[in-house]
Amino acid sequence: MSTPDNHGKKAPQFAAFKPLTTVQNANDCCCDGACSSTPTLSENVSGTRYSWKVSGMDCAACARKVENAVRQLAGVNQVQVLFATEKLVVDADNDIRAQVESALQKAGYSLRDEQAAEEPQASRLKENLPLITLIVMMAISWGLEQFNHPFGQLAFIATTLVGLYPIARQALRLIKSGSYFAIETLMSVAAIGALFIGATAEAAMVLLLFLIGERLEGWAASRARQGVSALMALKPETATRLRKGEREEVAINSLRPGDVIEVAAGGRLPADGKLLSPFASFDESALTGESIPVERATGDKVPAGATSVDRLVTLEVLSEPGASAIDRILKLIEEAEERRAPIERFIDRFSRIYTPAIMAVALLVTLVPPLLFAASWQEWIYKGLTLLLIGCPCALVISTPAAITSGLAAAARRGALIKGGAALEQLGRVTQVAFDKTGTLTVGKPRVTAIHPATGISESELLTLAAAVEQGATHPLAQAIVREAQVAELAIPTAESQRALVGSGIEAQVNGERVLICAAGKHPADAFTGLINELESAGQTVVLVVRNDDVLGVIALQDTLRADAATAISELNALGVKGVILTGDNPRAAAAIAGELGLEFKAGLLPEDKVKAVTELNQHAPLAMVGDGINDAPAMKAAAIGIAMGSGTDVALETADAALTHNHLRGLVQMIELARATHANIRQNITIALGLKGIFLVTTLLGMTGLWLAVLADTGATVLVTANALRLLRRR
């Protein structure tokens, strides 16, 4: 890694290895700072929001060091560094851009504008020059040591000073910016101390191992960001817009809803769009994990980033700049970094006292034996310096976020978006799942199966009235009724004063008369009681069409189970997770679905009833609520974790803690398995980190290990923890 100096140039910098997440405490983790960012303005409730793009962060400890430096500035209300998307966000009452840039420059970091082009990457030779230089100098020093001890000692001192200079400089910068216990500080003290007592070879070896750890750290950071980088690369930089019969190449930021664009075969959509071409196949695997191309017809929505498989297509832009499907996913990733798991917060608090405590122990080990027992100063100074290096909490600090980030990335690859470590941790504890029925267990596209009008009205008239009231509604049943009327080519009149009745139905004025569409049982319908019972017993949903309090007839609709619903329920049972259906549908229709899946159910529930049921179930064991509609949002909020189907409403997706973008219920099983695997991984990582520290603490006091083994142990623990966390990315 390299750290920018005050003039924006890169200087060699050595930092121990760390992985792929938002680490808790910059002061505590092995990293150095090469960060640069971008200032963009937006209004915020707490003042003005400024944002920069941050480049060069090789571990999440860099993010915490940047936060530390900015947080000390007067006038800063809030500061966040989002490691996955390399973004610095500062909320302030006044324009503090100059102060932020100055503070970070003094701390050894540089900033660039968020909209600026990516900085060109340094050549591999330049990037690895510090490591190569130190290896060559180390080899020369060993050679000289074999033939001439004095010259060998001088060579080791020179090697140490060359490696130490950038580290000590960065340590001073970080101390000035408030990061007192950064690994750069520990390394500087240990190397200088080793030189002081004549352990020149070990001082040089410590720095060499440190630099190797830094290169591993850079590799881990790039692996951590691969998913986000791939997602950002899904959007092309330009689009072909059709205007007045002419084609023009425009930047995607200039596209607006209503624009008509053209995408060639093999091209990616620059924005969410509505298909205007007759039909086409789209590869949406990068967004949803769905490997099979999806067939779309005229009027269907297609997300940004999807690829037109086999033909030139025309679409109408639906999304504003920065509000496409890809942008929403990136926003979820940013939000996920803000929602840290409880165990992450615990490790953060623990690490804040761990390093100072180890430094205090090292000082006592250095002073007490020589002062009280006349022991050798050189021996105990050496042991104290070794303990100082053991005090680096890199492996411990990254043990949790490395696993959580890998878990979140693995879930995203499979089309499951989990909003942060807290949600992932909660998901791993779930032993119950409550399902909404329509749109969750079923495909959410019911069809009209029967129309039964009262005497004196035709089927067409009944369907026309119902479609007029339901036009524009988002509920799957409403859309099915409108779709049926459109297929029949009926002239649908315009309804006025349309009003949704919570838990009951929807009403409107049609041709000056009040028409109500409601569930059977919400309005007296004695003449149709037998028919309603018969239809509901067959698993169909029945709605009444009421005009001026007179029941004009009933419309029956039926949805179909998702293809993988039965398999998903069976696999959940195998995991020890119990399922239950909570639905606003009638009991008979719910019973038909529940019987087919072998689930318990509660039917006829209003939104507040669902909340009550979820609260009661949640008191017995952690419960996940899976839904897709506005009426599911309160229940999802009340559950231990809310999970939205990707086809759900914006309200459901916003409320949920996780979402299945591909609408496959088996993805829920994979999410729970992955969450549990992540928990196990975290426990393993903490054991590795603390176990190795404990072992080397004892062996150091017994005189069995020295400085270079202490650094090797720290780097080794960090490598093991990171490698263990990366195993989650390979889970099937």
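Just so it is clear, glycine is given a Cβ too, placed from its N, Cα and C backbone atoms.
None of the noted substitutions appears here; every position holds its original residue.
Quick caveat, the model's predicted, so the values are computed rather than measured.
Database features (Swiss-Prot):
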DOMAIN    48-112  domain 'HMA'
BINDING   Asp58, Cys59, Cys62  Zn(2+) 1 binding site
MUTAGEN   Cys392 to Ala  Lack of activity. Cannot bind metal at the transmembrane site. Lack of phosphorylation with ATP
MUTAGEN   Cys392 to His or Ser  Decrease in activity. Binds Zn(2+), Cd(2+), Ni(2+), Co(2+) and Cu(2+), but not Pb(2+)
BINDING   Cys392, Cys394, Asp714  Zn(2+) 2 binding site
MUTAGEN   Pro393 to Ala  Lack of activity with any metal. Cannot bind metal at the transmembrane site. Lack of phosphorylation with ATP
MUTAGEN   Cys394 to Ala  Lack of activity. Cannot bind metal at the transmembrane site. Lack of phosphorylation with ATP
MUTAGEN   Cys394 to His or Ser  Decrease in activity. Binds Zn(2+), Cd(2+), Ni(2+), Co(2+) and Cu(2+), but not Pb(2+)
ACT_SITE  Asp436  active site, 4-aspartylphosphate intermediate
MUTAGEN   Lys693 to Asn  Loss of zinc-stimulated ATPase activity. Poorly phosphorylated with ATP
MUTAGEN   Asp714 to Met  Shows high metal-independent ATPase activity. Poorly phosphorylated with ATP
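The 10 Å shell around the Cβ of the residue listed as 'active site, 4-aspartylphosphate intermediate' contains 29 further Cβ atoms across the protein chains shown. Regional average pLDDT for the domain 'HMA' (48-112) in the model is 78. Look at the domain 'HMA' (48-112): DSSP puts its residues at 22 helix, 21 strand, 22 coil.
Nearest neighbour of Asp436 (active site, 4-aspartylphosphate intermediate) by Cα distance, taken over the recorded positions Cys62, Cys392, Pro393, Lys693: Cys62. Only Asp714, of the recorded positions Cys62, Lys693, Asp714, have a C-alpha within 10 angstroms of the C-alpha of Cys394 (mutagenesis position).
Between the alpha carbons (Cα) of Asp714 (mutagenesis position) and Cys62 (Zn(2+) 1 binding site) lies a span of roughly 18 Å.
Within 10 Å of the C-beta of Lys693 (mutagenesis position) we count 22 further C-beta atoms, all protein chains included.
For Cys62 (Zn(2+) 1 binding site) paired with Cys392 (mutagenesis position), the C-alpha to C-alpha distance reads 15 Å.
Of the recorded residues, Lys693 (mutagenesis position) and Pro393 (mutagenesis position) place their C-alpha atoms 9 Å from one another.
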